[in-house]
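Q: Here Swiss-Prot describes SER46 to Asn as a natural variant; the accompanying note says: In strain: CHI-7913. Per Swiss-Prot, mutagenesis LEU102 to Ala is noted as: Loss of homotypic contacts. Recorded in Swiss-Prot as a mutagenesis result, VAL104 to Ala carries the remark: Loss of homotypic contacts. Where Swiss-Prot documents ILE107 to Ala as a mutagenesis experiment, the accompanying text is: Loss of homotypic contacts. Under its natural variant entries, Swiss-Prot includes THR148 to Ala with the note: In strain: CHI-7913. One mutagenesis experiment catalogued in Swiss-Prot, SER386 to His, is accompanied by this note: Complete loss of inhibition of MDA5-directed ISRE or IFN transcriptional responses.
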Amino acid sequence: MSTLQELQENITAHEQQLVTARQKLKDAEKAVEVDPDDVNKSTLQSRRAAVSTLETKLGELKRQLADLVAAQKLATKPVDPTGLEPDDHLKEKSSLRYGNVLDVNSIDLEEPSGQTADWKAIGAYILGFAIPIILKALYMLSTRGRQTVKDNKGTRIRFKDDSSFEEVNGIRKPKHLYVSMPTAQSTMKAEEITPGRFRTIACGLFPAQVKARNIISPVMGVIGFGFFVKDWMDRIEEFLAAECPFLPKPKVASEAFMSTNKMYFLNRQRQVNESKVQDIIDLIDHAETESATLFTEIATPHSVWVFACAPDRCPPTALYVAGVPELGAFFSILQDMRNTIMASKSVGTAEEKLKKKSAFYQSYLRRTQSMGIQLDQKIIILYMLSWGKEAVNHFHLGDDMDPELRQLAQSLIDTKVKEISNQEPLKL
(Lines of atoms letter the chains of each structure in order from A and count residues from 1; the text may use other names and numbers.)
(Lines give C-alpha, C1' and ligand atoms only; values in the text may rest on other atoms or scores of the structure.)
Protein backbone atom coordinates (compact mmCIF):
# COMPACT_ATOMS: atom_id res chain seq x y z
CA MET A 1 0.00 0.00 0.00
CA SER A 2 1.17 3.57 -0.71
CA THR A 3 2.45 5.60 2.24
CA LEU A 4 0.61 8.67 3.50
CA GLN A 5 3.20 11.02 1.98
CA GLU A 6 3.07 9.30 -1.44
CA LEU A 7 -0.72 9.57 -1.51
CA GLN A 8 -0.65 13.26 -0.58
CA GLU A 9 1.93 13.97 -3.31
CA ASN A 10 -0.17 12.00 -5.80
CA ILE A 11 -3.30 13.97 -4.86
CA THR A 12 -1.45 17.29 -5.25
CA ALA A 13 -0.15 16.25 -8.69
CA HIS A 14 -3.63 15.16 -9.84
CA GLU A 15 -5.19 18.39 -8.56
CA GLN A 16 -2.69 20.39 -10.64
CA GLN A 17 -3.43 18.23 -13.70
CA LEU A 18 -7.17 18.72 -13.11
CA VAL A 19 -6.81 22.53 -13.03
CA THR A 20 -4.92 22.40 -16.36
CA ALA A 21 -7.45 19.95 -17.87
CA ARG A 22 -10.40 22.15 -16.85
CA GLN A 23 -8.76 25.16 -18.46
CA LYS A 24 -8.22 23.17 -21.68
CA LEU A 25 -11.89 22.10 -21.53
CA LYS A 26 -13.00 25.75 -21.31
CA ASP A 27 -10.79 26.61 -24.29
CA ALA A 28 -12.27 23.69 -26.27
CA GLU A 29 -15.84 24.80 -25.43
CA LYS A 30 -15.06 28.31 -26.70
CA ALA A 31 -13.51 26.87 -29.88
CA VAL A 32 -16.69 24.83 -30.58
CA GLU A 33 -18.86 27.91 -30.07
CA VAL A 34 -16.76 29.82 -32.62
CA ASP A 35 -16.31 26.99 -35.16
CA PRO A 36 -18.39 23.80 -34.50
CA ASP A 37 -16.54 21.50 -36.91
CA ASP A 38 -15.76 17.79 -36.35
CA VAL A 39 -12.17 18.41 -35.20
CA ASN A 40 -13.23 20.88 -32.50
CA LYS A 41 -16.11 18.63 -31.39
CA SER A 42 -13.75 15.65 -31.15
CA THR A 43 -11.28 17.76 -29.13
CA LEU A 44 -14.11 18.84 -26.80
CA GLN A 45 -15.14 15.22 -26.19
CA SER A 46 -11.57 14.15 -25.43
CA ARG A 47 -11.16 17.14 -23.04
CA ARG A 48 -14.36 16.18 -21.22
CA ALA A 49 -13.22 12.57 -20.97
CA ALA A 50 -9.83 13.69 -19.58
CA VAL A 51 -11.49 15.87 -16.90
CA SER A 52 -13.90 13.05 -15.97
CA THR A 53 -11.02 10.54 -15.68
CA LEU A 54 -8.96 12.89 -13.51
CA GLU A 55 -11.95 13.66 -11.25
CA THR A 56 -12.63 9.93 -10.81
CA LYS A 57 -8.97 9.21 -10.06
CA LEU A 58 -8.76 12.12 -7.60
CA GLY A 59 -11.87 10.91 -5.78
CA GLU A 60 -10.37 7.41 -5.58
CA LEU A 61 -7.07 8.76 -4.21
CA LYS A 62 -8.90 10.82 -1.57
CA ARG A 63 -10.84 7.72 -0.50
CA GLN A 64 -7.58 5.78 -0.26
CA LEU A 65 -6.12 8.60 1.87
CA ALA A 66 -9.14 8.55 4.20
CA ASP A 67 -8.92 4.74 4.48
CA LEU A 68 -5.17 4.95 5.23
CA VAL A 69 -5.67 7.60 7.92
CA ALA A 70 -8.48 5.53 9.47
CA ALA A 71 -6.33 2.38 9.36
CA GLN A 72 -3.42 4.17 11.04
CA LYS A 73 -5.73 5.43 13.77
CA LEU A 74 -6.98 1.89 14.37
CA ALA A 75 -3.43 0.54 14.38
CA THR A 76 -2.43 2.96 17.15
CA LYS A 77 -5.33 1.86 19.35
CA PRO A 78 -4.64 -0.89 21.89
CA VAL A 79 -5.78 -4.34 20.71
CA ASP A 80 -8.98 -5.44 22.37
CA PRO A 81 -8.23 -8.63 24.36
CA THR A 82 -11.67 -10.00 23.37
CA GLY A 83 -10.64 -9.97 19.67
CA LEU A 84 -13.59 -7.72 18.75
CA GLU A 85 -13.26 -4.92 16.20
CA PRO A 86 -13.74 -1.47 17.84
CA ASP A 87 -16.99 -0.76 15.92
CA ASP A 88 -18.49 -4.27 16.21
CA HIS A 89 -21.86 -4.21 18.03
CA LEU A 90 -21.42 -7.70 19.55
CA LYS A 91 -20.51 -7.91 23.23
CA GLU A 92 -18.73 -11.26 22.77
CA LYS A 93 -16.60 -12.44 19.84
CA SER A 94 -18.49 -14.32 17.13
CA SER A 95 -17.49 -17.88 16.21
CA LEU A 96 -16.83 -16.51 12.70
CA ARG A 97 -13.59 -14.72 11.83
CA TYR A 98 -13.62 -11.25 10.28
CA GLY A 99 -13.68 -11.40 6.47
CA ASN A 100 -13.24 -8.90 3.63
CA VAL A 101 -14.41 -5.28 3.74
CA LEU A 102 -16.84 -4.80 0.82
CA ASP A 103 -16.64 -1.29 -0.64
CA VAL A 104 -20.10 -0.22 -1.86
CA ASN A 105 -19.16 3.34 -2.89
CA SER A 106 -19.52 2.47 -6.58
CA ILE A 107 -23.11 1.16 -6.26
CA ASP A 108 -25.86 3.59 -7.27
CA LEU A 109 -29.18 2.74 -5.63
CA GLU A 110 -31.00 5.02 -8.08
CA GLU A 111 -30.23 2.54 -10.88
CA PRO A 112 -32.89 -0.17 -11.30
CA SER A 113 -32.16 -3.88 -11.16
CA GLY A 114 -31.92 -5.99 -14.32
CA GLN A 115 -35.56 -7.08 -14.29
CA THR A 116 -36.82 -3.50 -14.87
CA ALA A 117 -35.34 -2.92 -18.33
CA ASP A 118 -36.81 0.01 -20.25
CA TRP A 119 -38.08 -2.00 -23.24
CA LYS A 120 -39.63 1.05 -24.88
CA ALA A 121 -36.26 2.87 -24.98
CA ILE A 122 -34.33 -0.29 -25.93
CA GLY A 123 -36.79 -1.08 -28.75
CA ALA A 124 -36.65 2.49 -30.08
CA TYR A 125 -32.82 2.35 -30.08
CA ILE A 126 -32.69 -0.98 -31.98
CA LEU A 127 -35.33 0.12 -34.51
CA GLY A 128 -33.05 3.02 -35.42
CA PHE A 129 -30.55 0.59 -37.03
CA ALA A 130 -30.54 -1.18 -40.40
CA ILE A 131 -31.62 -4.83 -40.23
CA PRO A 132 -28.25 -6.30 -41.47
CA ILE A 133 -26.24 -4.99 -38.49
CA ILE A 134 -28.92 -6.18 -36.04
CA LEU A 135 -28.93 -9.71 -37.50
CA LYS A 136 -25.11 -9.86 -37.62
CA ALA A 137 -24.91 -8.71 -33.98
CA LEU A 138 -27.58 -11.30 -33.10
CA TYR A 139 -25.49 -14.00 -34.80
CA MET A 140 -22.39 -12.90 -32.83
CA LEU A 141 -24.33 -12.95 -29.54
CA SER A 142 -26.18 -16.24 -30.11
CA THR A 143 -24.45 -18.67 -32.49
CA ARG A 144 -21.03 -17.28 -31.47
CA GLY A 145 -22.28 -15.92 -28.17
CA ARG A 146 -20.09 -17.83 -25.73
CA GLN A 147 -16.83 -16.78 -27.41
CA THR A 148 -17.96 -13.16 -27.90
CA VAL A 149 -18.91 -12.80 -24.22
CA LYS A 150 -15.71 -14.51 -23.07
CA ASP A 151 -13.48 -12.23 -25.19
CA ASN A 152 -15.22 -8.99 -24.15
CA LYS A 153 -16.41 -9.52 -20.57
CA GLY A 154 -16.57 -6.36 -18.48
CA THR A 155 -16.53 -3.95 -21.45
CA ARG A 156 -18.98 -2.03 -23.63
CA ILE A 157 -18.53 -3.25 -27.20
CA ARG A 158 -19.53 -1.59 -30.48
CA PHE A 159 -20.75 -3.45 -33.56
CA LYS A 160 -19.82 -1.80 -36.87
CA ASP A 161 -21.17 -2.59 -40.34
CA ASP A 162 -21.25 -0.77 -43.70
CA SER A 163 -25.06 -0.98 -43.66
CA SER A 164 -25.17 1.21 -40.54
CA PHE A 165 -24.17 4.84 -40.98
CA GLU A 166 -25.34 8.40 -40.42
CA GLU A 167 -24.60 11.51 -42.46
CA VAL A 168 -23.09 14.53 -40.68
CA ASN A 169 -22.63 17.62 -42.88
CA GLY A 170 -22.73 15.38 -45.97
CA ILE A 171 -20.07 13.02 -44.58
CA ARG A 172 -20.90 9.36 -43.88
CA LYS A 173 -19.95 8.27 -40.36
CA PRO A 174 -20.32 4.72 -38.98
CA LYS A 175 -23.30 4.31 -36.65
CA HIS A 176 -22.16 1.86 -33.97
CA LEU A 177 -24.48 -0.54 -32.16
CA TYR A 178 -23.49 -0.56 -28.46
CA VAL A 179 -23.86 -3.64 -26.24
CA SER A 180 -22.63 -3.91 -22.63
CA MET A 181 -20.96 -7.17 -21.58
CA PRO A 182 -21.42 -7.11 -17.78
CA THR A 183 -19.65 -9.12 -15.10
CA ALA A 184 -21.59 -10.56 -12.14
CA GLN A 185 -20.90 -7.36 -10.15
CA SER A 186 -22.03 -4.90 -12.84
CA THR A 187 -25.06 -2.65 -12.34
CA MET A 188 -27.00 -2.14 -15.57
CA LYS A 189 -29.01 0.98 -16.41
CA ALA A 190 -32.67 0.57 -17.46
CA GLU A 191 -31.96 1.41 -21.13
CA GLU A 192 -28.57 -0.35 -21.29
CA ILE A 193 -28.42 -3.30 -23.69
CA THR A 194 -26.85 -6.56 -22.47
CA PRO A 195 -26.53 -9.73 -24.62
CA GLY A 196 -29.68 -11.17 -22.99
CA ARG A 197 -31.69 -8.01 -23.56
CA PHE A 198 -30.40 -7.73 -27.13
CA ARG A 199 -31.39 -11.31 -28.00
CA THR A 200 -34.80 -10.67 -26.42
CA ILE A 201 -35.59 -7.48 -28.34
CA ALA A 202 -33.97 -8.50 -31.66
CA CYS A 203 -35.83 -11.85 -31.79
CA GLY A 204 -39.06 -10.14 -30.76
CA LEU A 205 -38.83 -7.47 -33.46
CA PHE A 206 -37.50 -9.53 -36.38
CA PRO A 207 -38.57 -13.22 -36.05
CA ALA A 208 -39.29 -13.55 -39.80
CA GLN A 209 -35.76 -12.39 -40.67
CA VAL A 210 -34.28 -14.75 -38.04
CA LYS A 211 -36.29 -17.60 -39.63
CA ALA A 212 -35.19 -16.65 -43.17
CA ARG A 213 -31.51 -16.78 -42.15
CA ASN A 214 -31.95 -19.79 -39.83
CA ILE A 215 -30.11 -18.14 -36.90
CA ILE A 216 -30.38 -20.64 -34.01
CA SER A 217 -28.53 -20.43 -30.71
CA PRO A 218 -26.54 -23.57 -29.76
CA VAL A 219 -28.57 -23.74 -26.53
CA MET A 220 -31.72 -24.16 -28.65
CA GLY A 221 -29.99 -26.38 -31.21
CA VAL A 222 -29.20 -29.08 -28.64
CA ILE A 223 -32.87 -29.41 -27.62
CA GLY A 224 -33.85 -30.08 -31.24
CA PHE A 225 -35.30 -26.65 -32.07
CA GLY A 226 -34.40 -27.10 -35.76
CA PHE A 227 -36.51 -30.28 -35.94
CA PHE A 228 -39.32 -28.76 -33.86
CA VAL A 229 -39.87 -25.76 -36.17
CA LYS A 230 -39.53 -27.69 -39.45
CA ASP A 231 -43.29 -28.22 -39.80
CA TRP A 232 -44.42 -25.56 -37.32
CA MET A 233 -47.71 -24.57 -39.00
CA ASP A 234 -48.92 -28.18 -39.26
CA ARG A 235 -47.83 -28.79 -35.67
CA ILE A 236 -49.56 -25.73 -34.15
CA GLU A 237 -52.77 -26.11 -36.20
CA GLU A 238 -53.07 -29.77 -35.17
CA PHE A 239 -52.44 -28.73 -31.55
CA LEU A 240 -55.10 -25.98 -31.62
CA ALA A 241 -57.67 -28.34 -33.17
CA ALA A 242 -57.09 -31.01 -30.48
CA GLU A 243 -59.49 -31.49 -27.57
CA CYS A 244 -58.53 -29.55 -24.43
CA PRO A 245 -58.61 -31.57 -21.18
CA PHE A 246 -59.22 -28.38 -19.17
CA LEU A 247 -62.53 -27.51 -20.89
CA PRO A 248 -65.88 -29.32 -20.40
CA LYS A 249 -66.89 -31.70 -23.18
CA PRO A 250 -69.74 -30.39 -25.39
CA LYS A 251 -73.13 -32.06 -25.19
CA VAL A 252 -73.73 -31.85 -28.95
CA ALA A 253 -71.26 -32.57 -31.77
CA SER A 254 -71.88 -29.18 -33.42
CA GLU A 255 -70.25 -27.46 -30.41
CA ALA A 256 -67.04 -29.53 -30.56
CA PHE A 257 -65.02 -26.35 -31.18
CA MET A 258 -65.93 -25.12 -27.68
CA SER A 259 -63.72 -27.83 -26.10
CA THR A 260 -60.60 -27.40 -28.27
CA ASN A 261 -57.24 -25.89 -27.38
CA LYS A 262 -58.11 -23.07 -29.80
CA MET A 263 -61.05 -22.11 -27.56
CA TYR A 264 -58.84 -22.24 -24.47
CA PHE A 265 -56.36 -19.91 -26.21
CA LEU A 266 -59.17 -17.47 -27.16
CA ASN A 267 -60.21 -17.33 -23.49
CA ARG A 268 -56.58 -16.83 -22.49
CA GLN A 269 -56.24 -13.99 -25.03
CA ARG A 270 -59.10 -12.14 -23.31
CA GLN A 271 -57.29 -12.47 -19.95
CA VAL A 272 -54.00 -11.25 -21.45
CA ASN A 273 -55.69 -8.21 -23.02
CA GLU A 274 -56.67 -7.05 -19.52
CA SER A 275 -53.08 -7.05 -18.19
CA LYS A 276 -51.33 -4.90 -20.80
CA VAL A 277 -48.69 -2.33 -19.75
CA GLN A 278 -48.64 1.05 -21.53
CA ASP A 279 -44.86 1.11 -22.21
CA ILE A 280 -45.00 -2.25 -24.01
CA ILE A 281 -48.11 -1.19 -25.96
CA ASP A 282 -46.18 1.93 -27.07
CA LEU A 283 -43.22 -0.26 -28.12
CA ILE A 284 -45.51 -2.54 -30.18
CA ASP A 285 -47.18 0.48 -31.84
CA HIS A 286 -43.76 1.98 -32.69
CA ALA A 287 -42.47 -1.36 -34.04
CA GLU A 288 -45.53 -1.76 -36.30
CA THR A 289 -44.70 1.55 -38.02
CA GLU A 290 -41.12 0.38 -38.66
CA SER A 291 -39.75 -2.75 -40.39
CA ALA A 292 -40.53 -5.17 -37.52
CA THR A 293 -42.31 -8.46 -38.34
CA LEU A 294 -44.77 -8.76 -35.45
CA PHE A 295 -47.69 -11.21 -35.19
CA THR A 296 -50.97 -11.29 -33.27
CA GLU A 297 -51.57 -15.04 -32.94
CA ILE A 298 -49.41 -18.07 -32.29
CA ALA A 299 -50.50 -19.84 -35.51
CA THR A 300 -48.11 -17.73 -37.61
CA PRO A 301 -45.14 -19.21 -39.57
CA HIS A 302 -42.51 -17.15 -37.70
CA SER A 303 -44.11 -16.95 -34.21
CA VAL A 304 -41.96 -19.75 -32.75
CA TRP A 305 -38.78 -18.07 -34.06
CA VAL A 306 -38.89 -15.40 -31.34
CA PHE A 307 -37.19 -18.10 -29.21
CA ALA A 308 -34.60 -19.23 -31.80
CA CYS A 309 -31.74 -17.36 -30.10
CA ALA A 310 -32.67 -18.41 -26.55
CA PRO A 311 -33.79 -15.05 -25.11
CA ASP A 312 -33.82 -15.11 -21.30
CA ARG A 313 -37.48 -14.02 -21.17
CA CYS A 314 -40.47 -13.69 -23.52
CA PRO A 315 -39.82 -10.80 -25.95
CA PRO A 316 -42.08 -7.84 -25.03
CA THR A 317 -43.46 -7.63 -28.59
CA ALA A 318 -44.87 -11.18 -28.26
CA LEU A 319 -45.88 -10.92 -24.59
CA TYR A 320 -49.56 -10.32 -25.33
CA VAL A 321 -50.05 -13.15 -27.83
CA ALA A 322 -51.83 -16.03 -26.06
CA GLY A 323 -49.61 -19.09 -25.70
CA VAL A 324 -46.31 -17.47 -26.76
CA PRO A 325 -44.88 -16.69 -23.28
CA GLU A 326 -45.80 -20.25 -22.28
CA LEU A 327 -44.08 -21.63 -25.40
CA GLY A 328 -40.85 -19.98 -24.22
CA ALA A 329 -41.36 -21.55 -20.79
CA PHE A 330 -41.79 -24.95 -22.50
CA PHE A 331 -38.44 -24.51 -24.29
CA SER A 332 -36.73 -23.49 -21.03
CA ILE A 333 -38.08 -26.64 -19.34
CA LEU A 334 -36.69 -28.70 -22.24
CA GLN A 335 -33.26 -27.09 -21.63
CA ASP A 336 -33.46 -28.04 -17.94
CA MET A 337 -34.58 -31.58 -18.86
CA ARG A 338 -31.65 -32.03 -21.25
CA ASN A 339 -29.15 -30.74 -18.67
CA THR A 340 -30.64 -33.08 -16.05
CA ILE A 341 -30.22 -36.02 -18.46
CA MET A 342 -26.61 -34.98 -19.17
CA ALA A 343 -25.91 -34.62 -15.43
CA SER A 344 -27.49 -38.01 -14.70
CA LYS A 345 -25.35 -39.88 -17.23
CA SER A 346 -22.10 -38.11 -16.24
CA VAL A 347 -19.51 -39.66 -13.93
CA GLY A 348 -18.97 -38.01 -10.55
CA THR A 349 -20.34 -37.53 -7.05
CA ALA A 350 -23.98 -36.59 -6.44
CA GLU A 351 -22.85 -33.04 -5.59
CA GLU A 352 -20.89 -32.71 -8.86
CA LYS A 353 -23.90 -33.97 -10.81
CA LEU A 354 -26.20 -31.44 -9.12
CA LYS A 355 -23.90 -28.60 -10.23
CA LYS A 356 -24.46 -29.63 -13.87
CA LYS A 357 -28.23 -29.17 -13.55
CA SER A 358 -29.72 -25.83 -14.64
CA ALA A 359 -32.59 -23.51 -13.72
CA PHE A 360 -33.51 -21.98 -17.10
CA TYR A 361 -37.23 -22.36 -16.36
CA GLN A 362 -37.10 -20.54 -13.00
CA SER A 363 -35.07 -17.72 -14.56
CA TYR A 364 -37.42 -17.42 -17.58
CA LEU A 365 -40.50 -17.47 -15.35
CA ARG A 366 -39.15 -14.78 -13.00
CA ARG A 367 -37.98 -12.47 -15.79
CA THR A 368 -41.15 -12.82 -17.87
CA GLN A 369 -43.49 -12.31 -14.91
CA SER A 370 -41.52 -9.20 -13.91
CA MET A 371 -42.72 -7.69 -17.23
CA GLY A 372 -46.26 -7.71 -15.82
CA ILE A 373 -47.81 -11.00 -16.96
CA GLN A 374 -48.52 -14.28 -15.15
CA LEU A 375 -47.88 -17.44 -17.18
CA ASP A 376 -50.73 -19.93 -17.57
CA GLN A 377 -49.26 -23.21 -16.31
CA LYS A 378 -52.06 -25.21 -17.95
CA ILE A 379 -50.87 -24.14 -21.42
CA ILE A 380 -47.34 -25.33 -20.57
CA ILE A 381 -48.86 -28.67 -19.51
CA LEU A 382 -50.72 -28.87 -22.86
CA TYR A 383 -47.45 -28.28 -24.74
CA MET A 384 -45.65 -30.91 -22.69
CA LEU A 385 -48.43 -33.48 -23.21
CA SER A 386 -48.51 -32.83 -26.97
CA TRP A 387 -44.83 -32.37 -27.81
CA GLY A 388 -42.74 -33.35 -24.77
CA LYS A 389 -41.99 -36.97 -25.72
CA GLU A 390 -41.13 -36.10 -29.32
CA ALA A 391 -38.89 -33.22 -28.20
CA VAL A 392 -36.95 -35.38 -25.72
CA ASN A 393 -36.38 -37.99 -28.44
CA HIS A 394 -34.68 -35.28 -30.55
CA PHE A 395 -32.34 -33.96 -27.84
CA HIS A 396 -28.66 -33.86 -28.83
CA LEU A 397 -27.03 -35.69 -25.94
CA GLY A 398 -23.47 -35.71 -27.23
CA ASP A 399 -23.54 -39.48 -27.73
CA ASP A 400 -23.80 -40.12 -31.46
CA MET A 401 -21.68 -43.29 -31.44
CA ASP A 402 -23.42 -46.62 -32.02
CA PRO A 403 -23.44 -48.68 -28.76
CA GLU A 404 -21.87 -51.74 -30.46
CA LEU A 405 -19.14 -49.59 -32.05
CA ARG A 406 -18.42 -47.98 -28.65
CA GLN A 407 -18.18 -51.41 -26.98
CA LEU A 408 -15.82 -52.73 -29.68
CA ALA A 409 -13.58 -49.64 -29.49
CA GLN A 410 -13.53 -49.81 -25.68
CA SER A 411 -12.44 -53.46 -25.72
CA LEU A 412 -9.53 -52.58 -28.05
CA ILE A 413 -8.53 -49.69 -25.73
CA ASP A 414 -8.68 -52.00 -22.68
CA THR A 415 -6.51 -54.63 -24.39
CA LYS A 416 -3.86 -52.14 -25.52
CA VAL A 417 -3.66 -50.33 -22.16
CA LYS A 418 -3.16 -53.66 -20.37
CA GLU A 419 -0.36 -54.56 -22.81
CA ILE A 420 1.65 -51.38 -22.21
CA SER A 421 0.89 -50.49 -18.56
CA ASN A 422 -0.65 -51.63 -15.31
CA GLN A 423 -3.00 -48.59 -15.13
CA GLU A 424 -6.79 -48.79 -15.33
CA PRO A 425 -8.01 -47.90 -18.88
CA LEU A 426 -10.28 -44.84 -19.14
CA LYS A 427 -13.74 -44.98 -20.70
CA LEU A 428 -14.08 -43.72 -24.27
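Keep in mind that glycine also has a Cβ here, set from the backbone N, Cα and C atoms.
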Q: Express the distance between the Cα positions of LEU102 (mutagenesis position) and THR148 (variant position) as a whole number of Å.
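A: About 30 Å separates the two Cα atoms.
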Q: Residues with Cβ closer than 8 Å to the Cβ of SER386 (mutagenesis position), same chain and 6+ apart in sequence?
A: PHE239, ALA242
Q: Radius 10 Å, atoms counted are CB only; among the recorded positions SER46, LEU102, THR148, which position scores highest?
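A: Ranked by Cβ atoms within 10 Å, first place goes to THR148.
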Q: What three-state class does DSSP give SER386 (mutagenesis position)?
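A: It is helical.
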